[in-house]
Amino acid sequence: MTGLLDGKRILVSGIITDSSIAFHIARVAQEQGAQLVLTGFDRLRLIQRITDRLPAKAPLLELDVQNEEHLASLAGRVTEAIGAGNKLDGVVHSIGFMPQTGMGINPFFDAPYADVSKGIHISAYSYASMAKALLPIMNPGGSIVGMDFDPSRAMPAYNWMTVAKSALESVNRFVAREAGKYGVRSNLVAAGPIRTLAMSAIVGGALGEEAGAQIQLLEEGWDQRAPIGWNMKDATPVAKTVCALLSDWLPATTGDIIYADGGAHTQLL
């Protein structure tokens, strides 16, 4: 039986731990036959140990999305990793960051612009940066997928990260216009809350007890609202949604947002 992604070469960014959504995307993609290239930032030795837990070995490249030299050399380094003459079929952007001043119990109005702009650069602008760097080495019919969290309402403790996700949604629509010139699609997956390392830290009080309590209420309310329920400890449904977008089965879908949240975004209570 062939896998959904057999023979496809896919770059996955954003693995930090084995609780990262990106880790589960990489795992499911490999289970479906994909050949991966991974990117990581900063703690590469630690990330390498984490990625060694995947079903198959994959090259790990350093990528700081704020570093213009890293971005300028990315296509060449990827080509070296996958072999001359080969191109990518998919790119996964699972990168997000906002300084603590822009999240948690810190008042929304008190976040310094320098911190907010850094968060928006990493969480939203970098989606366009990566697309620009990699589109020239992508095959027609390819797919770029970014990770979203529904920013249509003000979320407790998320503050400026919610604003960054709103920016990401707009960036995606423009990336879709540019990617279309290469015959490539661009979409986001809006996931429900997943207990990643960062989320667990917030619930544990890393951004203050009040913020932790608010996020815990958000998680509990999500499962109650979702018509089919929501398991915040299981990232596999989200990973499968991403892999569906990376496959050939949604060839006419681009510039869009696909929800993988148990349907909670459709329900008021």
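Count begins at 1; order follows the chain as displayed.
Here the Cβ of each residue, glycine as well, is placed from N, Cα and C on the backbone.
Residues as originally present; substitutions not included.
What Swiss-Prot records for this protein:
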BINDING   S20, I21, D64, V65, I95, G96, K165, I194  NAD(+) binding site
MUTAGEN   D148 to G  Confers pyridomycin resistance. Has no impact on the susceptibility to isoniazid and moxifloxacin. 14-fold decrease in NADH affinity, while no effect on catalytic activity
MUTAGEN   Y158 to A  1500-fold decrease in catalytic activity while no effect on lipid substrate affinity
MUTAGEN   Y158 to S  No effect on catalytic activity
MUTAGEN   Y158 to F  24-fold decrease in catalytic activity while no effect on lipid substrate affinity
BINDING   Y158  substrate binding site
MUTAGEN   K165 to Q or R  No effect on the enzyme's catalytic ability or on its ability to bind NADH
MUTAGEN   K165 to A or M  Loss of enzyme's ability to bind NADH
MUTAGEN   T266 to A  No effect on catalytic activity. Loss of phosphorylation. Does not alter growth of M.tuberculosis
Secondary structure at D148 (mutagenesis position), reduced by DSSP to three states: strand
Cβ neighbour count (within 10 Å, all chains shown) around G96 (NAD(+) binding site): 21
Site extent for NAD(+) (largest Cα pair distance over S20, I21, D64, V65, I95, G96, K165, I194, Å): 24
Pairwise Cα distance for G96 (NAD(+) binding site)/K165 (mutagenesis position) [Å, integer]: 9
For T266 (mutagenesis position), the one of I21, D64, V65 that lies nearest, given that the binding-site residues are compared by Cα: I21
Secondary structure at D64 (NAD(+) binding site), reduced by DSSP to three states: coil
Inter-residue Cα distance where the pair is I95 (NAD(+) binding site) and K165 (mutagenesis position), in Å: 11
